[in-house]
Structure formats: C-alpha cells, structure tokens
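In what follows, a single structure is set out as structure tokens and then discussed.
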Amino acid sequence: MTAGRHWSYDSLKQIAIDGCTENVEQLKLIFVEEIGSRRRSDCIRTIEDLIDCLERADELSEYNVEPLRRISGNMPQLIEALSAYTKPENILGHPVNLYQELRLAEELRQQLRIAPASQNAQPSVSELAAAVPPTAIQNYATPAAFTDHKRTMVFKKISEELGRYWRRLGRSAGIGEGQMDTIEERYPHDLKSQILRLLQLIEEDDCHDPKHFLLRLCRALGDCGRNDLRKRVEQIMSH
C-alpha cells in the first residue's frame with residue numbers, strides 16, 4: 001500500500017521502470033513531440049531510456065511528473081504514488097530552465113579552482129575533501145567558490161542519491177568500462193564507496209585543467225538522466 005507514504009522523485013521513476021508492461025514503441029508515439037527527433041527515438045529501447053530522454057529534454061523532472069501520469073494507466077501502484085507525491089519547494093521561486101542552468105554551470109567553471117584528489121585505498125567523503133590542500137583553493141568573494149565544505153557536500157549528496165546506476169554517470173563523464181570494473185572489484189558490496197571512487201576518477205581526469213571538473217560533472221549528470229542531482233549540485237554551489 002502507498003497510502004501515507006512520502007514518495008521521492010527517484011521512487012516514482014523506479015516504480016514506472018519496474019512496473020511498465022506497455023510496448024516501448026507505443027510509449028514513444030505518446031511522447032513523440034517531447035522526444036523531438038528520429039535519432040533520439042531510435043536510441044530509446046526501454047522505458048528507462050525513455051525516462052532518461054525526457055529528463056535530458058527537461059520534459060520530466062521532480063517539479064514536473066506529468067509524463068509519469070501519462071504512462072501510469074496500467075500501474076495502480078504508480079497512480080497511488082503519484083497522488084501522494086509532493087514536489088519539492090522551488091527555492092529559486094520560478095521555473096528552472098535547463099539551458100539557463102547550463103549557462104550557470106559555465107559561469108561557475110570560470111570561478112572555480114579545483115585540485116585533484118589523491119588516491120585513497122578506502123575513499124570517504126571526508127578523505128576526498130581533505131585531499132585538496134587549502135592553499136590550492138583561492139578565497140573568492142563569490143559564494144560560488146568551491147570550498148572544502150561545498151566539495152564535501154557535493155560528493156556526499158551524489159554518493160547518497162546516485163544509486164546503483166552509477167556507471168551511467170561514469171560513461172557520460174568519459175570514464176572507461178575497465179576503470180569502472182576495477183571499482184566494482186575493489187568495492188563489490190559498498191555502493192557508496194563505488195560512487196565516491198568514480199567521482200574521484202572524474203576529478204583526477206581533469207587535473208590538466210581543474211576548473212573543468214564541476215562543469216563536466218554537471219553535464220554528465222544531465223546526460224545520464226539525473227537532472228535532479230545536477231540541480232542539487234548547482235544549488236550547493238550557488239549559495
């Protein structure tokens with residue numbers, strides 16, 4: 001039963017993914033305008049792919065779950081969960097535009113100085129944050145400076161909410177399958193450590209131009225269908 005339970009946006013998506021029995025080709029016809037192109041449509045083979053596509057197009061988000069309502073006809077649990085879902089408060093006070101946020105990420109990239117983290121046998125949020133020496137971070141007047149505290153908050157938020165599909169983020173960020181296999185072998189039963197190590201690899205990969213790390217991370221989160229987390233990161237950085 002779903003009555004009285006608070007449902008997160010991620011939970012709604014998972015219910016849709018697990019419970020959908022409708023033909024994906026039929027669903028693609030329903031969302032043909034939102035998908036926008038034949039090329040994108042050809043890349044959609046599962047309900048999960050469709051959700052990713054809608055999120056990338058900013059047609060589906062934690063603030064707009066209407067597309068999930070349109071596919072919930074044969075899923076009673078999803079219907080109930082949607083009726084109990086409360087969208088988060090929009091702290092910006094106005095609708096969020098994907099392209100405006102990408103420009104914000106570009107502006108943040110110009111302001112940040114990020115040093116690569118050292119490798120740790122057992123990565124943790126605190127260890128990864130401590131890997132950047134204070135002297136490596138300039139004291140910007142802007143609140144968007146990437147301080148140790150904000151870095152810890154970003155890593156903590158992603159490690160807690162990214163979930164078991166973390167390899168998608170790795171692929172979107174250009175991390176090789178072999179590197180991700182190594183992460184799984186090193187931390188076979190520790191999802192949080194897997195994600196933290198992935199973030200560390202993404203950061204290390206940008207050591208030639210550390211300013212690119214945050215922009216690359218935000219873009220990768222968007223590309224892998226986690227616009228909700230990308231927004232969280234940008235909110236952390238904008239305060």
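Even glycines carry a Cβ here, placed using N, Cα and C.
At each noted position, the model has the original residue.
Some features that Swiss-Prot has for this protein:
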- 151-237: domain 'Death' (DOMAIN)
- I71 to M: In strain: G130 and G140 (VARIANT)
- K87 to P: In strain: G125, G130 and G140 (VARIANT)
- T135 to P: In strain: G02, G125, G130 and G140 (VARIANT)
- P143 to T: In strain: G02, G130 and G140 (VARIANT)
- H149 to Q: In strain: G125 (VARIANT)
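A separation of roughly 41 Å, to the nearest angstrom, links the Cα atoms of I71 (variant position) and H149 (variant position).
Cα of H149 (variant position) to Cα of K87 (variant position): a distance of 27 Å. Under the three-state DSSP scheme, H149 (variant position) falls in the helix class.
Sequence-distant neighbours of K87 (variant position) (same chain, six or more apart, CB under 8 Å from its CB) are Y9, E62, Y63, N64, V65, listed in sequence order. Using a 10 Å Cβ-Cβ cutoff, I71 (variant position) registers 20 neighbours. If you draw a 10 Å sphere around the CB of H149 (variant position), it holds 10 other CB atoms from the protein chains shown.
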